[in-house]
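Let me begin by presenting the structure, written as structure tokens, before commenting on it.
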Amino acid sequence: MAELCPLAEELSCSICLEPFKEPVTTPCGHNFCGSCLNETWAVQGSPYLCPQCRAVYQARPQLHKNTVLCNVVEQFLQADLAREPPADVWTPPARASAPSPNAQVACDHCLKEAAVKTCLVCMASFCQEHLQPHFDSPAFQDHPLQPPVRDLLRRKCSQHNRLREFFCPEHSECICHICLVEHKTCSPASLSQASADLEATLRHKLTVMYSQINGASRALDDVRNRQQDVRMTANRKVEQLQQEYTEMKALLDASETTSTRKIKEEEKRVNSKFDTIYQILLKKKSEIQTLKEEIEQSLTKRDEFEFLEKASKLRGISTKPVYIPEVELNHKLIKGIHQSTIDLKNELKQCIGRLQEPTPSSGDPGEHDPASTHKSTRPVKKVSKEEKKSKKPPPVPALPSKLPTFGAPEQLVDLKQAGLEAAAKATSSHPNSTSLKAKVLETFLAKSRPELLEYYIKVILDYNTAHNKVALSECYTVASVAEMPQNYRPHPQRFTYCSQVLGLHCYKKGIHYWEVELQKNNFCGVGICYGSMNRQGPESRLGRNSASWCVEWFNTKISAWHNNVEKTLPSTKATRVGVLLNCDHGFVIFFAVADKVHLMYKFRVDFTEALYPAFWVFSAGATLSICSPK
């Protein structure tokens, strides 16, 4: 039966560490005692977490008894009780059957020798010599003998002065045969039987307690091991963070050095001009000073002929006032460097603020599981071999769209470009990092509308995909429900079941953004799809298959759809929808566009085909217009 030992842990509740009692199973597949799990969730409250894997449930799951596991536990407990304990397993100590030599009972007849037996009728203890009459005389034949008993008075009933030969488990006391009348509703037993029963109960309790002590020891070891794992993980992450911050400090130091050098170079340039001007002015001053001295000297001459000869020469020499040319620092350059530094500081503050915000839980309702995305089993449009063979470029983390630059215009230090190069090096070793994709997604969620418009593309509706009930106008940028069926010529890409139309161009890589104006905001949808999406039947409707993703307005309800799974969204008064498609990092975001952009829903998907903008209109008067950037 040694194989039952490892099974004991599998059949134990991780909350109470005991074998399952009325076991129930959670949706995530873990088993617990029904009472343990109910008490845990009652204290915990919403949201409800699985005590083992920490899976989150917004609503309390409906629990049912696991009858198969219950039967297995019962059979295990029966087998566990039936099997003999192995040699290396602890067993309770045996109860002493005879008094120790130090606690001998004296003979009540001679008071010298040690008693060998006690007569429960005579209520006396006898040595071997004085016990002989009980063996020889017929009068003593029915007297029960027991090993020597100390303090016989305790064996007598104080009420009836009779020997207490029975034990009442209900009142936990020994009673005589006359007391049985008062305990007729109880279940008394003989002293030997009651002693054996209690001994068996206590032995089993000790065995259970020993098992619990072992379980507690294992739990303590497990907690210590988990603490060690947490400590090692935290230390490893701290080292990684320190490395990242060291690199950021190096970038900041390099930026500071470059900016300081540019300003110093500008200072040197201006001072060099001032030095040149100073030398010119010094020479000019010397020339004027020499001319002044010559004039003063000529005025001292008394000979008129000599004076006229000298003065006529000096009179022809002209002088001009001293002129200082305009020389200033390049204030535009200095202001640009200073403003770029302020912008960088503000960007850092915003990034630090986002880091300090509480992280959303894993059960984010505004996010779709990429595992639910599959290829359509009924392709209509084939994808070229070149597209299938083409590899995705390594994802690059999106940096703020307007990072500052430093230095003179001819030698700019672009931190954004430096960040992209560093990110490209990082992604070369981890091309499919989920954490990197999550960071890029968070970066785009924090962008403003002007920043999103940097990725704007012009969407043209494809005439060959439009349903006969969809009218196209305004140079194929407006789709509406036609009052009369349109006589479009047959085409294999045309929708025949749902009033839908696709964009003309597909997108396999890169980042793309477009906006759609909704009129009437009723019975319409905006999304994306693979070119292989069905064009016929109910599965061709946007979001009702694995090849399309959309946000849909149906009466007053707004929903996100994919793979025929609906997620109800909060209502919005915005009449314009922005769609951001990031093929490289695998996500599409739907924004409600007003004065600011607000998140409606996001899907994270590892796209496998080229994607087309997709639109659905149904109700009369419903119109979708492709917007121009404003």
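From the backbone N, Cα and C atoms, a Cβ is placed for every residue, glycine too.
According to Swiss-Prot, the Zn(2+) 1 binding site annotation covers C13, C16, C33, C36, on the basis of a large-scale study or a structure entry. In sequence order, C33, C36 are the residues of the chain that are 6 or more apart from C16 (Zn(2+) 1 binding site) and have a CB within less than 8 Å of its CB.
When secondary structure is read from DSSP and collapsed to three states, K21 (mutagenesis position) falls in the coil class. Annotation for K21 (mutagenesis position): same-chain Cβ neighbours under 8 Å, separated by at least 6 residues, are C13, C33, G34, S35. Quoted from Swiss-Prot for the published mutagenesis K21 to R: No effect on ISGylation.
Other C-beta atoms found within 10 angstroms of the C-beta of C50 (mutagenesis position) number 19, with every protein chain shown included. DSSP gives C50 (mutagenesis position) a coil state; it is part of no helix or strand. Taken from Swiss-Prot, the feature Zn(2+) 2 binding site applies to C28, H30, C50, C53, supported by a large-scale study or a structure entry.
According to Swiss-Prot, the mutagenesis experiment C50 to S carries the annotation: Almost complete loss of ZAP/ZC3HAV1 ubiquitination; when associated with S-53.
Taking all protein chains in view, 10 other C-beta atoms sit within 10 angstroms of the C-beta of C53 (mutagenesis position). Per Swiss-Prot, mutagenesis C53 to S is noted as: Almost complete loss of ZAP/ZC3HAV1 ubiquitination; when associated with S-50.
Looking at Swiss-Prot, you'll find the mutagenesis R54 to P noted as follows: Complete loss of viral inhibition independently of the host interferon response. The Cβ of R54 (mutagenesis position) lies under 8 Å from the Cβ of no residue that is in the same chain and 6 or more residues away along the sequence.
For K65 (mutagenesis position), applying a Cβ distance below 8 Å and a minimum sequence separation of six or more within one chain yields E22, P23, V24, G34. Listed in Swiss-Prot as a mutagenesis experiment, K65 to A is described as follows: Almost complete loss of ubiquitination activity.
For the published mutagenesis K65 to R, Swiss-Prot gives the following note: No effect on ISGylation.
Annotation of the published mutagenesis N71 to D in Swiss-Prot: Almost complete loss of ubiquitination activity; the original residue is retained in the structure shown. Using a 10 Å radius centred on the Cβ of N71 (mutagenesis position) and all shown protein chains, the other Cβ atoms total 10.
DSSP assigns K112 (mutagenesis position) to coil in the three-state reduction, placing it in neither a helix nor a strand. Within the same chain, the residues at least 6 positions away from K112 (mutagenesis position) whose Cβ sits under 8 Å from its Cβ are A106, C127, listed in sequence order. Listed in Swiss-Prot as a mutagenesis experiment, K112 to R is described as follows: No effect on ISGylation.
Mutagenesis annotation in Swiss-Prot: K117 to R, described as No ISGylation; the structure shown retains the original residue. Residue environment of K117 (mutagenesis position) contains 23 other Cβ atoms, counted within 10 Å of its Cβ in all protein chains.
Annotation source Swiss-Prot lists domain 'B30.2/SPRY' at 439-630.
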Extra residues within 8 Å (Cβ to Cβ centroid of C13, C16, C33, C36), Zn(2+) 1: S14, I15, L17, E18, F20, K21, F32, S35, L37
Residue from C28, C53, K117 whose C-alpha is spatially nearest that of N71 (mutagenesis position), among the recorded positions: C28
From C50, C53, K117, the mutagenesis positions whose CA lies within 10 Å of that of C28 (Zn(2+) 2 binding site): C50, C53
Lowest local Cβ density (other Cβ within 10 Å) among binding-site residues: C13, C28, C33, C36: C28
Cβ atoms near H30 (Zn(2+) 2 binding site) (within 10 Å, other residues, all chains): 15
H30 (Zn(2+) 2 binding site) and C53 (mutagenesis position), Cα-Cα, nearest whole angstrom: 8
